[in-house]
Structure formats: C-alpha cells, structure tokens
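Peer 1: Please read through the structure below; I'll follow up with questions.
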Amino acid sequence: MFDFSLEAIVYAKAITLLATVAVVMMWLFYYCYRLKQKNEVIFGTHHAAYIAYSVCIIAWISSNAYFHTDLLPELGASAGMFMAKFANLASFFAFAFAYYFSCQLAAEQRKGKVHRWQQGIFVSLTVYSLFINLRPGLTVEHVDIVGPSQFIIEFGPHTSYFFIGLVSFVVLTLVNLVAMRTNSSKLTLAKTNYMIAGILVFMLSTAVIHLGMTYFMGDFSLTWLPPALSISEMLFVGYALLTSRFYSVKYIAYLALSVLLVCAIFVLPLGAIFIPLTESNQWLIAIPICALIGITWQLLYKKTSRYASFLIYGDKKTPVQQILSLEEDFKLSIDDAMRRLGKLLQIPNDKLRLVTSNYNETFYEEYLSSNRSVLVFDELSEELEYKVSAKRSMKALYDKMSSNNTALVMPLFGQGKSVTHLLISPHKSNNQMFSNEEISAVQTLLTRVQSTIEADRRIRQSRALANSIAHEMRNPLAQVQLQFEALKQHIENHAPVEQITLDIENGQAAIQRGRQLIDIILREVSDSSPEHEPIAMTSIHKAVDQAVSHYGFENEKIIERIRLPQHTDFVAKLNETLFNFVIFNLIRNAIYYFDSYPDSQIEISTKTGPYENTLIFRDTGPGIDETISHKIFDDFFSYQKSGGSGLGLGYCQRVMRSFGGRIECKSKLGTFTEFHLYFPVVPNAPKADTLRTPYFNDWKQNKRSNEHKVAPNVQINNQSPTVLIVDDKEVQRALVQMYLNQLGVNSLQANNGENAVEVFKANHVDLILMDVQMPVMNGFDASQRIKELSPQTPIVALSGESGERELDMINKLMDGRLEKPTTLNALRHVLGNWLNKNTASSACEAERE
C-alpha cells in the first residue's frame with residue numbers, strides 16, 4: 001500500500017516547482033479579484049482565455065513537480081507514463097490558450113471577432129493533440145525510472161508532430177502580438193512588449209529544453225526549468241492586462257542586473273563551500289548561509305546597484321535616484337529644481353509646471369480626489385477606446401488634456417487630503433510614455449517637499465503683496481503729488497476758492513483710489529475662503545452697475561470707453577462685495593492697456609442658457625496668446641504686466657467657484673480678450689426686474705471727474721532743450737511734464753516703447769526719460785533701438801524697479817536712473833548732469849523768471 005509523507009517531496013526542484021504553483025495560484029486569484037473590482041466582463045473576452053491558460057500552467061507545473069519527488073519511483077512506470085501524457089496535454093493547452101488569448105486581444109483591438117481560420121487552427125490542433133496523447137504509444141512509449149529527477153522518457157512516433165504543433169502556436173502567438181503593434185498607441189505598444197517578453201522567456205526555454213535537450217539529446221535533468229520560468233509569462237502578461245502603467249526596459253534591466261550581481265557574489269564563494277558537503281551536512285550549513293544572505297543582501301545590493309546603473313544608464317545614479325535627490329534642490333530654489341526635474345523627465349524647456357489648486361481646470365481635482373492618484377493622458381486614451389461606459393465621464397477631461405498638450409497631471413495633497421497643488425506636464429520631447437518608476441519617484445519627491453512648496457507659496461504670496469502694493473500705489477501717489485503741485489501753483493497765483501477746493505477733492509479721490517487698490521490686493525493674497533461669505537439672489541445688471549460705479553477711475557476718458565449690459569438680465573446668487581472685487585480686477589487688467597491701445601474698449605454683456613447663465617467681459621486690447629491662455633489663472637502668473645501679484649485672476653476663479661460657477665478666458669492675440677463668468681441657473685428665482693434698482697443710466701455722470709488739467713499742451717520753445725517722457729501711465733507723464741514746464745524745458749510724450757521710437761525719429765530730442773515696464777514694447781527694447789539710431793542721446797530710466805535683473809539691464813542699456821514718482825529737485829539734477837551747460841543755464845534762468 002502506498003504511504004505518502006512530506007519527505008517524499010522534500011527536494012529542491014520539487015519545492016521550487018510547488019512554490020511556483022503557489023505563486024501562480026495567488027496571482028490568478030488576485031487577477032480574478034481585480035477583474036471583479038473593475039466589473040470587467042470575463043466570458044467572451046481575452047480574460048477567459050488568460051484564466052484558462054493560467055489553470056493549464058498550474059496543471060503543467062504540478063505534473064512536472066511529480067517527476068522530481070519520491071512519488072516517481074514509488075508509483076512506478078505506469079504512473080510515470082500517465083503523468084508524462086498529462087504534462088504533455090497541460091503544456092499543449094497552455095500554448096493553445098496563449099495563442100487564442102492573442103487572437104482575442106487582436107480581435108478586440110480591431111473591434112471585431114476572432115477569425116474563423118484562427119478558430120479552425122485552435123480546434124484542429126487540439127483534437128489532434130488529444131488523440132495522440134490519449135491513445136497509447138503515440139507520444140510516450142515508456143518511462144525508465146532510476147530515482148527522483150533521474151528518468152528517461154521514450155517518445156512515440158507522433159511526438160515530433162506534437163512538438164511541431166507547440167512551435168506553431170508559439171509562432172502564431174508572436175505573429176498576433178507583433179501585428180498588434182502596427183498603428184498602435186504608445187500604451188498598446190508597451191502592453192504588447194511586456195506580453196512578448198513574457199511569452200519569449202517561457203516559450204523559448206520550453207523549446208530549448210523540451211525540444212533540444214529532451215527530444216534530441218535525451219537529457220531530462222532540466223525539465224523542471226521551463227515550468228519554473230513560466231511564472232515570467234504569467235506575471236508579465238497578467239501585469240500588462242491589469243495595468244496601464246509600465247516600467248521601462250532599462251529599469252527592469254537595471255533591477256535584474258543588480259540582483260544577478262548580488263547573487264553572483266553569494267553563489268561563487270558559498271557554492272565552493274556548500275557543494276563538497278554531503279547531503280546531510282548541506283542542510284546544517286544552509287540555515288546560517290540563509291541568515292548571512294538576509295543580513296548582508298541590502299548592503300551588497302546598494303553597493304552593486306551603482307555598477308549596474310553605470311552599465312545600463314552610464315551614470316552611478318539611476319534616473320529615479322536622481323529625481324529623489326532633488327529634495328535638497330527644492331529647499332534652495334523651487335524654480336531651479338523644477339527645471340532640473342523637467343530635464344530628467346525629458347520635458348521641453350520650462351514646460352513642467354507646478355500650479356496651485358486654484359488652477360482653471362477644476363475637473364482635474366475632481367478626478368484626482370475621487371478615483372485616481374495621477375492623470376495620464378495615454379491611460380485616458382485607452383479607457384475611452386476600450387470602455388464605452390467611460391466615455392461620458394472622461395471625454396471632456398481627455399479633450400481638455402489633448403487641447404492643452406497635457407500628458408500628466410499629478411496632485412499634491414495637503415491637510416485633510418485636499419489638493420493643494422498640481423504638477424502639470426506636457427508630452428516628453430522624445431514622445432515616450434512616463435514610466436511607472438518615474439511617476440512613483442516624482443510622487444515620492446513631491447510628498448517629501450510638500451511642506452517646502454507650501455512655505456515657498458506663502459513667501460511668494462508675501463512678496464507679491466509687497467511688490468503689488470508698492471507698484472500699484474505709485475500711480476495714486478503720483479496723482480496726489482500732481483494735485484499738491486497744482487494746489488501750490490494755484491495758491492501762489494491766488495486762484496479762487498472753488499479751484500483750490502477742486503484740487504483738494506481731486507487729491508482726496510486719488511487717495512480713495514489708493515485705498516481701493518490696497519483692498520483689491522489684500523483680497524487677492526488673502527487665504528480666507530470665499531465659500532464662507534453669505535450669498536443672495538440679485539439681478540446681474542444691478543450687480544455690474546454697482547461694481548462699476550464703485551470703481552475708482554482715474555479720469556472720465558476711461559469711463560467713456562466702458563459699455564454696460566442693457567439686455568438679457570438674469571438672476572444670480574452671489575456676494576456683492578466679492579463680485580465687486582472680481583469686476584474691479586477685470587477692469588484694472590483691461591484699462592492697464594488703454595493708453596497703449598487708444599481704440600480699445602470694455603464691453604460687458606450677458607447671455608442666458610438652460611443650465612447656466614453667462615456674464616461676458618470683453619476688452620478689445622492686445623489679447624492673449626493662445627499658448628498661455630490656460631495659465632492665466634495660475635497663482636503668480638502675470639502676462640505682459642509688471643508689478644502685479646499674479647494672484648488676481650486666481651482670486652476671481654475662487655470667488656466664482658464659491659458662487660457655484662467658474663470663469664474662463666477666450667482670446668485672440670491682437671484682437672480681444674473675453675472673460676466668461678458662468679453662473680448656475682437659480683431655480684424658482686423671481687424675475688430679475690424685481691431684484692434690481694433702475695439702471696444707472698447716469699453712472700458715467702456720477703463718476704465724471706472734475707480733475708484739473710494740470711498738463712495742457714505746451715508751446716515748444718526752440719531755444720530750450722526737449723525731453724521725451726515715455727511712460728504708459730498718463731498721471732506719471734503729467735507730473736514730469738509739470739516739473740519740466742517749471743524748469744522751462746520742452747517736453748514730448750509717448751505711452752510705450754514703440755511710440756517712443758516713432759516720436760524720437762520725428763523730432764529732435766535732447767534727453768529721454770524712459771519707463772521700463774510698458775505694454776507693446778518695454779523700455780529696454782526701446783532704449784536699444786534708440787541707441788542704434790543715436791548713441792549720443794542720453795536715456796535715463798524713469799522707473800521704480802528694484803529687482804537685480806532690472807537694475808543690471810538699466811546699467812547696461814541706459815545712462816542713469818530716476819525714481820518714480822520723481823521730484824522737482826531730482827529732475828533738476830538729471831537735467832544738470834545730462835544737458836550741456838548752456839541748456840542747463842537757460843533752464844535755470846527760465847525757472848527764476
């Protein structure tokens with residue numbers, strides 16, 4: 001009677017094969033579990049073929065393990081012949097289902113069915129294989145047994161045809177997978193590469209050992225190896241089916257080489273000690289050897305992996321290690337670290353961006369927080385292609401990423417698992433996919449530097465606050481200074497009380513504009529959430545009228561260039577204070593270009609819809625380049641405008657979200673810019689007429705400034721020098737012109753660099769006072785052009801810039817610098833330095849007169 005004990009299977013080869021069976025079974029259970037999680041259909045798809053293939057692999061490995069145990073000699077030749085035929089059929093069906101699996105994949109890719117001729121090959125070879133293996137003497141005639149792992153199988157006359165069938169399946173499977181690569185996406189190529197790699201390892205080892213060594217050479221000592229290596233196909237193919245994110249070939253080669261080097265270090269010396277020992281003593285020494293390997297593995301792996309990295313990448317640090325080493329770089333400079341990260345990821349120059357959670361594409365956050373940790377464009381493409389149910393929910397996201405050339409969106413999570421920043425990357429310059437190791441490394445890096453990034457954001461916020469207030473307050477302060485100078489003149493000339501009162505009122509209005517600017521800037525940089533502010537139903541016409549009427553315009557010329565909505569009113573839920581600041585911000589951005597674009601206007605209109613209503617804020621100024629229009633809602637992003645915080649439009653987006661809506665930008669460079677403010681339709685809302693006051697038809701009259709024209713046209717005195725004043729702000733030009741009038745110097749004006757070059761060409765100019773930051777053409781470019789025309793003409797910067805780069809450019813391209821707003825004494829000093837003595841003396845005489 002047969003007596004089974006565990007000692008019968010305690011052989012290294014048998015244990016290896018049974019361990020492989022355990023791994024394959026666990027993988028198969030995990031695979032089925034993942035399919036259930038994803039609600040995948042199994043029957044009629046490639047999943048059914050893969051599961052059948054996996055079951056056959058388990059049967060094949062188990063049957064091979066039998067030949068390396070004590071069961072082989074104990075049960076005898078008849079049982080050995082049965083297990084040999086069983087192993088034949090198990091291996092055949094593994095190859096057959098692998099082939100059918102590839103047919104099913106190819107059919108799904110072309111959105112069709114498996115070809116009839118492919119089904120015919122599968123059925124015919126299966127029937128033939130069953131026939132020759134079930135009928136005695138056709139494939140296995142006898143098994144000569146010496147002991148475990150020591151046996152010889154005598155093959156039958158049909159064995160060669162049986163192996164030809166197996167080889168045919170191998171070839172046809174590879175043909176199917178290679179054919180799938182034609183006109184495939186990058187993701188499909190990666191999947192097929194993994195499958196081909198797994199199939200090649202398994203099938204080639206099977207072909208070489210089973211065909212070469214057993215059939216032709218009669219050596220059965222290595223028959224355990226192909227079943228053990230079958231795990232490679234299981235894992236490679238299964239991994240490719242379950243995931244859409246893959247490790248690069250180089251990284252896999254690096255890991256494999258590192259492990260092989262460590263194994264070589266252990267095998268060579270320990271093998272010399274272990275092999276000469278008797279079998280009983282081998283088990284005694286095995287325990288301390290295993291302990292030694294466990295203790296020293298990590299240390300040796302760390303040392304040898306450097307050499308593996310050098311052989312694979314040409315550097316002792318892998319790209320993953322180089323990415324993780326950027327942690328210290330982020331602490332020194334986030335911008336520099338981002339540039340280095342982009343270079344490591346092979347992203348085009350400065351295209352890798354780290355934006356705050358106020359980014360325009362809010363649905364990025366919705367997807368990231370709900371069902372995935374990273375958005376990868378190629379993965380979305382595959383989901384849309386193969387999953388009909390996913391098309392509705394992801395088509396808009398796919399289209400947005402496609403239009404913005406976005407390949408990767410990765411979140412940074414703050415407290416409460418809320419998204420604080422987004423890492424947004426375009427496609428790689430080499431058009432390759434992001435590998436799994438790159439994505440994992442970047443995620444780890446961003447997690448480590450999260451606190452650094454948040455601290456940097458707060459520092460930038462503080463700098464933006466200081467810079468913006470300093471820059472924006474120059475114009476109101478210049479206006480106050482201008483009114484004081486006018487007031488001084490009027491007092492000296494004994495002007496009537498009404499005129500003096502008017503000067504004081506104009507000065508007070510300038511101070512009020514300054515206060516309003518400070519309020520706007522403080523709102524922009526505030527961390528307070530707009531969601532906490534109360535909202536109420538109101539007429540959108542009323543809200544716009546009130547916002548515009550409360551804005552502090554510099555003069556009535558600006559007011560005359562604004563058109564308010566007169567038709568299609570609607571009800572919106574909003575907070576009037578917050579809405580006012582949104583309109584203030586849009587007006588401020590638009591009128592910044594009014595001097596340089598004298599024909600530009602602001603037109604505010606409305607449009608209603610079934611689900612949302614729209615307020616359209618349109619200005620016909622310079623427009624915005626389409627390539628950067630999606631960036632304008634990023635924090636700290638500023639376009640052709642100096643001194644701003646870069647936070648205004650991000651603040652507008654936050655406010656609109658708090659109203660349940662959003663703001664989007666549509667622009668055409670050189671033609672117009674439109675901001676569309678979307679408000680959700682208010683259900684059961686009263687008529688808009690009942691929520692509004694009568695139209696502010698007289699708002700322009702209420703806002704008209706009685707501003708004194710302190711800078712009238714001046715008659716040119718040919719005996720006096722001429723100074724060209726270049727500044728995009730009228731109040732700054734008016735102040736300088738007033739001082740020049742007092743000094744008896746002629747003046748010409750230009751509102752941007754391009755205009756300055758034209759005025760210089762048409763007039764004789766002795767000195768130029770040049771602002772630095774202006775639309776159309778900045779002061780640096782204008783100075784360079786003027787110096788090419790007349791190198792001797794002095795150019796003095798009229799600027800409040802204090803940045804190191806700007807000061808270096810001023811020293812390089814200009815002849816001096818004058819603070820803005822300037823003073824009479826400072827201007828007199830500049831005239832004395834740069835105009836000839838006769839000109840300076842005549843100016844002084846004119847002043848004394």
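Quick reminder: no glycine exception, Cβ is built from N, Cα and C everywhere.
What Swiss-Prot shows for this protein is this:
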MUTAGEN   Leu166 to Arg  Almost no light produced. Constitutive luminescence; when associated with Q-471. Wild-type level of light; when associated with A-771
MUTAGEN   Ser468 to Glu  No effect
DOMAIN    468-683  domain 'Histidine kinase'
MUTAGEN   Ile469 to Gly  Constitutive luminescence
MUTAGEN   His471 to Gln  Constitutive luminescence; when associated with R-166
MUTAGEN   His471 to Ala, Phe, Gly, Ile, Gln, Arg or Ser  Constitutive luminescence
MUTAGEN   Asn475 to Arg  Constitutive luminescence
DOMAIN    722-835  domain 'Response regulatory'
MUTAGEN   Asp771 to Ala  LuxN null phenotype. Wild-type level of light; when associated with R-166
Peer 1: Let me know the most crowded of the mutagenesis positions, choosing from Leu166, Asp771 and counting other Cβ atoms within 10 Å.
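Peer 2: That would be Asp771, with the highest Cβ count within 10 Å.
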Peer 1: Which secondary structure state does DSSP assign to Leu166 (mutagenesis position), in the simple three-class scheme?
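Peer 2: Where Leu166 (mutagenesis position) sits, the three-state DSSP reduction gives helix.
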Peer 1: Do you know the mean pLDDT across the domain 'Histidine kinase' (468-683)?
Peer 2: 79
Peer 1: Is it possible to list how many residues within the domain 'Response regulatory' (722-835) are helical, extended or coil according to DSSP?
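Peer 2: Grouping H, G, I as helix and E, B as strand yields 55 helix, 21 strand, 38 coil.
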Peer 1: What does the structure give for the C-alpha distance between Leu166 (mutagenesis position) and Asp771 (mutagenesis position)? Integer Å is fine.
Peer 2: 81
